[in-house]
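Engineer: Sharing the feature lines straight out of Swiss-Prot:
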type: BINDING; residues: ASN73, HIS98, ARG102, ARG289, HIS345, CYS347; note: heme binding site
type: BINDING; residues: ASN242; note: substrate binding site
type: MUTAGEN; residues: ASN242 to Ala; note: Has only a modest effect on monooxygenase activity. The substrate is free to adopt an alternate conformation which places the ethereal oxygen in an optimal position for polar interactions with solvent
Amino acid sequence: MTATVASTSLFTTADHYHTPLGPDGTPHAFFEALRDEAETTPIGWSEAYGGHWVVAGYKEIQAVIQNTKAFSNKGVTFPRYETGEFELMMAGQDDPVHKKYRQLVAKPFSPEATDLFTEQLRQSTNDLIDARIELGEGDAATWLANEIPARLTAILLGLPPEDGDTYRRWVWAITHVENPEEGAEIFAELVAHARTLIAERRTNPGNDIMSRVIMSKIDGESLSEDDLIGFFTILLLGGIDNTARFLSSVFWRLAWDIELRRRLIAHPELIPNAVDELLRFYGPAMVGRLVTQEVTVGDITMKPGQTAMLWFPIASRDRSAFDSPDNIVIERTPNRHLSLGHGIHRCLGAHLIRVEARVAITEFLKRIPEFSLDPNKECEWLMGQVAGMLHVPIIFPKGKRLSE
């Protein structure tokens with residue numbers, strides 16, 4: 001059967017770019033309310049963007065992700081805009097093509113490889129802390145959360161780390177620009193830069209991931225320029241925005257949750273597990289799927305050409321999957337959250353984001369154990385397919401640089 005949703009349903013107006021914010025400036029109250037409705041109606045129809053399905057239940061999202069025949073990753077970004085003759089490699093592809101391309105970059109993102117960045121991340125984090133520790137104030141989002149992943153991603157791709165603002169603008173076009181024309185215009189800038197980088201790396205390859213991909217072959221054939229542009233785009237996107245928004249939300253939480261902060265300071269061995277629980281609660285991403293054939297999920301029948309938006313933050317609060325889902329429980333194990341995806345498209349950098357968060361939290365709490373939200377400035381939540389805190393102004397006792 002094809003279910004219908006009452007006009008009073010929260011699903012009807014659900015829009016990841018315009019999520020209602022609560023008194024704390026976050027959408028978490030709305031997430032909980034939609035979760036409550038999803039307990040009886042896990043999938044609903046939203047009128048936003050010409051109409052699309054909102055999938056909110058944990059098992060329903062799993063069902064969509066696992067059914068790669070009926071749901072294509074060509075709908076991963078929504079609303080969609082024209083990206084030219086290439087795709088968002090891996091994230092915007094389906095198997096068997098997806099698998100072949102993913103294998104090219106799987107090794108640099110393995111736990112063994114990403115653990116090697118720990119010391120580099122530690123140094124980078126402390127350099128950033130040094131830049132403001134004598135001031136006693138700063139925006140933890142722009143000062144730390146944006147910069148930590150941007151610097152590492154630039155190094156991985158062989159880009160100048162100091163051009164982080166440019167990279168974030170390109171990423172913004174994919175995850176936060178609602179206007180398709182504006183998004184395509186900014187995206188064209190990214191493409192032009194990628195073409196220049198690819199041409200340079202063909203003649204002067206380095207040790208970075210882009211050089212590795214450029215010099216690789218699939219079925220005996222070198223990758224086309226369009227494929228390489230797609231690779232550059234998805235590696236930039238996955239490396240910068242998701243981690244930045246997650247870390248921003250974590251700093252925001254630690255600024256006011258004194259009990260959690262002091263517990264992690266007293267027991268730093270809990271930080272790795274806390275990172276996973278914070279990922280469950282503040283996972284930044286939602287993804288779309290394009291329906292390619294008629295399919296029924298639960299009691300909802302979807303038609304070819306429709307889009308299904310997977311609301312991971314709602315599934316991460318599903319009471320059938322998690323005990324006390326509205327609370328941060330850092331001892332939670334196992335923690336089968338969906339914040340990093342599921343199945344064949346599980347986030348390639350899943351281990352890297354954990355390493356980045358673990359190092360950032362550990363080093364920050366060592367240097368600045370006491371801090372709070374700045375009462376004279378406003379925090380700001382960013383909505384979109386990648387959501388999280390955009391500004392987190394904090395104050396803290398002035399300290400000394402490590403170099404002194």
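Yeah, the Cβs are placed from backbone N, Cα and C, and that goes for glycine too.
At each noted position, the model has the original residue.
Quantities reported herein were computed from a predicted structural model and do not represent experimental measurements.
Help me understand the surroundings of these features in the structure.
Structural biologist: According to DSSP, CYS347 (heme binding site) sits in a coil region rather than a helix or strand. Neighbour count (other Cβ atoms within 10 Å of the Cβ, all protein chains): 18 for CYS347 (heme binding site).
Taking a C-beta cut-off of under 8 angstroms and a sequence separation of 6 or more, ASN242 (mutagenesis position) has the following same-chain neighbours: PRO284, ALA285, CYS347, GLY349, ILE353, VAL386.
In three-state terms derived from DSSP, ASN242 (mutagenesis position) belongs to a helical segment.
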Engineer: Using other CB atoms within 10 angstroms as the count, which residue among the binding-site residues ASN73, ARG289 scores least?
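Structural biologist: Taking ASN73, ARG289 as the binding-site residues, the minimal 10 Å Cβ count falls on ASN73.
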